[in-house]
Amino acid sequence: MFLQSQKLWTMLLILAIWSPISHSLHFDLHSGRTKCIAEDIKSNSMTVGKYNIDNPHEGQALPQTHKISVKVTSNSGNNYHHAEQVDSGQFAFSAVEAGDYMACFTAVDHKPEVSLSIDFEWKTGVQSKSWANVAKKSQVEVMEFEVKSLLDTVNSIHEEMYYLRDREEEMQDLNRSTNTKMAWLSVLSFFVCIGVAGMQFLHLKTFFEKKKVI
């Protein structure tokens with residue numbers, strides 16, 4: 001059991017190291033429509049996002065039909081970003097609560113309908129810290145930058161392991177609760193079946209007695 005648990009945590013650690021923690025998306029959005037994108041974020045994690053509408057006529061200003069409203073909310077409904085009638089923007093915040101965060105894009109209503117092409121990049125954790133912007137040319141500063149990046153990566157993996165462990169404990173509690181409820185339901189179903197069978201037996205007995213069969 002211990003070896004299996006150790007192997008499980010090793011696999012989770014490898015996945016945490018290699019799994020992507022940023023999303024770069026390109027999608028189309030029609031006039032008057034809304035598209036939402038979810039991201040599972042740990043509490044106290046930094047997250048940044050930026051978005052823009054592709055310009056179909058490069059070098060010219062975007063028409064008024066090419067505007068969107070953007071809203072980023074937590075699973076409990078708290079608002080972290082809200083922009084109206086924009087063609088580009090960005091957001092950054094530290095997640096207060098763990099869970100799914102939703103970024104919803106709504107295109108302005110227009111007739112005839114137009115299609116907007118939107119680029120959206122969402123980074124969480126280590127990748128949200130733009131270390132490349134603070135890296136310098138000197139060898140010492142480059143080494144310091146690499147060490148800080150590695151420390152951030154290690155801390156992120158450490159936090160991810162604790163987060164996964166907490167999620168695993170929550171799932172185990174849910175499974176135990178579900179099994180208990182299923183056991184009670186099985187017992188209740190058994191007594192219901194016994195009761196129905198008894199009622200049928202009494203009904204048949206009364207019926208046959210009236211018919212003088214027994």
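Note that Cβ sites are derived from N, Cα and C of the backbone, with glycine treated the same way.
Residues annotated as domain 'GOLD' in Swiss-Prot, with sequence analysis given as evidence: 34-149. The domain 'GOLD' (34-149): residue composition by secondary structure is 18 helix, 56 strand, 42 coil, according to DSSP.
Non-local neighbourhood of F207 (mutagenesis position): empty, since no residue in the same chain at least six residues away has a C-beta under 8 Å from its C-beta. Quoted from Swiss-Prot, the note attached to the mutagenesis of F207 to Y states: Does not affect the subcellular location.
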